[in-house]
Amino acid sequence: MQFTKLATILLVSLMGSAAIAAPATNNAAVDAAADATPAVEKRGFGCPFNENECHAHCLSIGRKFGFCAGPLRATCTCGKQ
């Protein structure tokens with residue numbers, strides 16, 4: 001019984017560390033226009049509760065708009081188009 005618990009904990013921890021250490025594979029074609037104006041992403045700045053604060057932050061750094069995106073809408077994403 002102890003061996004089963006130990007083996008389970010070891011297996012889960014190894015899978016977790018492998019998931020963190022694995023490089024991301026991105027084989028998608030990149031659009032040249034998308035590369036010219038990358039989005040700026042920062043945590044906080046009002047997200048996820050005050051999207052207007054995120055928008056104001058993006059305007060203050062010279063971007064055209066801002067919105068809350070990402071997991072749980074916790075990242076302020078600024079766009080330029």
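Cβ coordinates come from backbone N, Cα and C, glycine included.
On a predicted model such as this, the values are computed, not experimentally measured, just so you know.
Here is what Swiss-Prot records for this protein:
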type    : residues     : note
MUTAGEN : Phe49 to Ala : Complete loss of antibacterial activity
MUTAGEN : Glu51 to Leu : Small increase of antibacterial activity
MUTAGEN : His57 to Ala : Complete loss of antibacterial activity
MUTAGEN : Arg63 to Ala : Important decrease in antibacterial activity
MUTAGEN : Lys64 to Ala : Important decrease in antibacterial activity
MUTAGEN : Phe65 to Ala : Complete loss of antibacterial activity
MUTAGEN : Lys80 to Ala : 3-fold decrease in antibacterial activity
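A straight line from the CA of Arg63 (mutagenesis position) to the CA of Glu51 (mutagenesis position) spans 15 Å. Summarising the environment of Lys64 (mutagenesis position), the number of other Cβ atoms within 10 Å of its Cβ, over all protein chains shown, is 12.
Of the listed mutagenesis positions, namely His57, Phe65, the sparsest CB environment within 10 A is found at Phe65. Spacing of Glu51 (mutagenesis position) relative to His57 (mutagenesis position) is 10 Å (Cα to Cα, whole number).
For Lys80 (mutagenesis position), the Cβ neighbour count at a 10 Å cut-off comes to 13, with all displayed protein chains included. Taking the Cα of Lys64 (mutagenesis position) as the reference point, the closest of the mutagenesis positions Phe49, His57, Lys80 is Lys80.
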